[in-house]
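One structure is given here, and the rest of the page talks about it.
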Amino acid sequence: MIYPDEAMLYAPVEWHDCSEGFEDIRYEKSTDGIAKITINRPQVRNAFRPLTVKEMIQALADARYDDNIGVIILTGAGDKAFCSGGDQKVRGDYGGYKDDSGVHHLNVLDFQRQIRTCPKPVVAMVAGYSIGGGHVLHMMCDLTIAADNAIFGQTGPKVGSFDGGWGASYMARIVGQKKAREIWFLCRQYDAKQALDMGLVNTVVPLADLEKETVRWCREMLQNSPMALRCLKAALNADCDGQAGLQELAGNATMLFYMTEEGQEGRNAFNQKRQPDFSKFKRNP
């Protein structure tokens, strides 16, 4: 795709709806080679459940194998949240999040791997809250364009959860060990400027310009060699390839932790809108 002048990069985008069969996401494609996956659960700040993740996996696979698509945007519906992580209301006692048939999943780990291995750039378009598992999802994307109202942070230790895979190791690679420990251990929230200063996002733009600027970045990439982008993504990923094995091990540890009374105390407190009481659990040497 060639854009003869700067103004063309900001031309209005024509989206075609490809959402048929999806319940939790919207899936769209532009006429100039961009796919957009939108988590469409604004009533819960775009928290994901197993169905949400299953549909995102299906949409990303479709975009990967569509040779008309060169770049993929991942975003959340509305301007209040990109994604607030796993929906604690469907988090079960047996190692994951329950689907409608009662089966427990941590399939968001599959989606993380899919983003990493997709040979096309994946761009997070973040407005509002990008928290917990949603924060990890934006980190997994190749680029992050943030609105000036974006809020970032981890909540795991507050809700009896953690991401010891890419959520910890890749974060440390991005922001450094000390800052990653602060983000995880204290569960504070950070505004868009703080995230930019840490290197968590690529740029911050006014909320009103978020999609326009994200599309511009996508169109700039569409002008470049797709094979070069593919090889560069693989090369940059190779620097952290050992983290893929860590993600598998840590995912299993998370599932086991969800089965414990300590893990369930965090979830229950969140759902009951109270402070968790972890004082009854031993701080073993």
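FYI, residue positions are counted from 1 along the chain as it appears here.
The backbone N, Cα and C atoms fix where each Cβ goes, glycine too.
Taken straight from Swiss-Prot:
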- ARG45, 84-89, TYR97, 129-133, THR155, SER161, TYR258, LYS273: substrate binding site (BINDING)
- GLN154, THR155, GLY156: hydrogencarbonate binding site (BINDING)
- LYS89 to Ala: Strongly decreases affinity for substrate and DHNA-CoA synthase activity (MUTAGEN)
- ARG91 to Ala: Loss of DHNA-CoA synthase activity (MUTAGEN)
- TYR97 to Phe: Loss of DHNA-CoA synthase activity (MUTAGEN)
- GLN154 to Ala: Reduces the specific DHNA-CoA synthase activity by 15-fold, whereas its affinity for hydrogencarbonate is reduced by 36-fold (MUTAGEN)
- GLY156 to Asp: Loss of DHNA-CoA synthase activity (MUTAGEN)
- TRP184 to Phe: Reduces the specific DHNA-CoA synthase activity by 530-fold, whereas its affinity for hydrogencarbonate is reduced by 20-fold (MUTAGEN)
- ARG267 to Ala: Strongly decreases affinity for substrate and DHNA-CoA synthase activity (MUTAGEN)
- PHE270 to Ala: Strongly decreases affinity for substrate and DHNA-CoA synthase activity (MUTAGEN)
- LYS273 to Ala: Impairs protein folding (MUTAGEN)
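Cα-Cα distance from GLY86 (substrate binding site) to THR155 (hydrogencarbonate binding site): 11 Å (rounded to the nearest whole number).
Considering only the binding-site residues ARG45, SER130, TYR258, the residue whose Cα is spatially closest to the Cα of ARG267 (mutagenesis position) is TYR258. In this structure the alpha carbons, written CA, of ARG45 (substrate binding site) and GLY156 (mutagenesis position) are 16 Å apart.
The residues near the hydrogencarbonate site, meaning same-chain residues not in GLN154, THR155, GLY156 whose C-beta sits within 8 angstroms of the mean position of the site's C-beta atoms, are GLY85, ILE131, GLY132, HIS135, GLY153, PRO157, LYS158, VAL159, SER161, PHE162, ASP163, TRP184, CYS187, in sequence order. Here the mutagenesis positions are LYS89, LYS273; the one with the fewest Cβ atoms within 10 Å of its Cβ is LYS273. Each residue contributes its Cα atom, and for GLY133 (substrate binding site) and GLN154 (mutagenesis position) those atoms are 8 Å apart. According to its DSSP assignment, SER130 (substrate binding site) is in a strand. Of all the recorded positions listed here (LYS89, SER130, TRP184, PHE270), TRP184 has the Cα closest to the Cα of THR155 (hydrogencarbonate binding site).
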